[in-house]
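K.L.:
One structure follows; several queries about it will come next.
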Amino acid sequence: MSEIGTGFPFDPHYVEVLGERMHYVDVGPRDGTPVLFLHGNPTSSYLWRNIIPHVAPSHRCIAPDLIGMGKSDKPDLDYFFDDHVRYLDAFIEALGLEEVVLVIHDWGSALGFHWAKRNPERVKGIACMEFIRPIPTWDEWPEFARETFQAFRTADVGRELIIDQNAFIEGALPKCVVRPLTEVEMDHYREPFLKPVDREPLWRFPNELPIAGEPANIVALVEAYMNWLHQSPVPKLLFWGTPGVLIPPAEAARLAESLPNCKTVDIGPGLHYLQEDNPDLIGSEIARWLPAL
């Protein structure tokens, strides 16, 4: 495996969305179907820095920073999932994207799947990894992260950990990558959240995870897009790693059997942020898959 790059060699682009500026990467040819890369918590378009170069020679690659994250503006919001839906919907319309291929991860997967379910005629393919799915009980949450995420979801304790101590950036993120993240990489991820007041989205997201039936509105939304995925013929590309976090190998095997038109790719060792452990394989497999769509 080649050395994993730490640089972010992309010019900044901004678009006004619902009165705020959202930052995004935009590279590659303008003809053909654009590929929309959606990150999750607590990351940004930086997560895709070593994957986009594999895809950009042939396809337009667009990677926004979700509202309140990365280089996007940080309005005074509660940062519920529905807030992100509103801003992402408006972002896609502001850029005039008629059809897209989605490349999605973590909460970016929930946003992407939810958008695809509502706009199926505009989706040519979905590549996904470590995506948000209903977790029926805490026993199915990875043991190494169980107590931490239960604490994140305990009102005062969770805010102390994530808002005051920055525990999602300093703890959860590096613990969910197999290799050690460098200080340069960690500083890229720290940069948007140096001030506690800006960490609201980092706290909200783990409290929206659909675990053990709560919160009910997110469980229902995620179950709805999972039902759609199991019925939709849209081409799917699922990356998984060992041991994984949200999609362990056994779950990947079940999905390979149950999802129509789904190809799976084993990236080797990986936890949650697979893009930080084997980006070249992910990027090259996406580039190989796209021409058939």
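Cβ from N, Cα, C; glycine included.
Relevant sequence annotations retrieved from Swiss-Prot are reproduced here:
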- 34-158: domain 'AB hydrolase-1' (DOMAIN)
- D106: active site, nucleophile (ACT_SITE)
- E130: active site, proton donor (ACT_SITE)
- C176 to Y: 3-fold increase in catalytic efficiency for TCP dehalogenation. 8-fold increase in catalytic efficiency for TCP dehalogenation; when associated with F-273 (MUTAGEN)
- H272: active site, proton acceptor (ACT_SITE)
- Y273 to F: 8-fold increase in catalytic efficiency for TCP dehalogenation; when associated with Y-176 (MUTAGEN)
K.L.:
Mind tallying the domain 'AB hydrolase-1' (34-158) by DSSP state, helix then strand then coil?
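P.N.:
Grouping H, G, I as helix and E, B as strand yields 55 helix, 24 strand, 46 coil.
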K.L.:
State the three-class DSSP label for H272 (active site, proton acceptor), counting H, G and I as helix, E and B as strand, and everything else as coil.
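P.N.:
The residue in question, H272 (active site, proton acceptor), is coil (DSSP, three-state).
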K.L.:
Quick one: give me the count of other CB atoms within 10 A of the CB of Y273 (mutagenesis position).
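P.N.:
There are 26 of them.
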K.L.:
Whole-number answer please: how many Å between the C-alpha atoms of the residue listed as 'active site, proton acceptor' and C176 (mutagenesis position)?
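P.N.:
Per the Cα atoms, the residue listed as 'active site, proton acceptor' and C176 (mutagenesis position) stand 5 Å apart.
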K.L.:
Across the domain 'AB hydrolase-1' (34-158), what is the average pLDDT of the model, as a whole number?
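P.N.:
Averaged over the domain 'AB hydrolase-1' (34-158), the predicted model reaches a pLDDT of 98.
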K.L.:
Run through the Cβ atoms and count how many others sit within 10 Å of the one on the residue listed as 'active site, proton donor'.
P.N.:
26
K.L.:
For the residue listed as 'active site, nucleophile', just count the other CB atoms lying within 10 A of its CB, please.
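P.N.:
Within a 10 Å radius of the Cβ of the residue listed as 'active site, nucleophile' lie 25 other Cβ atoms.
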K.L.:
Can you tell me how many other Cβ atoms are located within 10 Å of the Cβ belonging to H272 (active site, proton acceptor)?
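P.N.:
Excluding its own Cβ, the number within 10 Å is 25.
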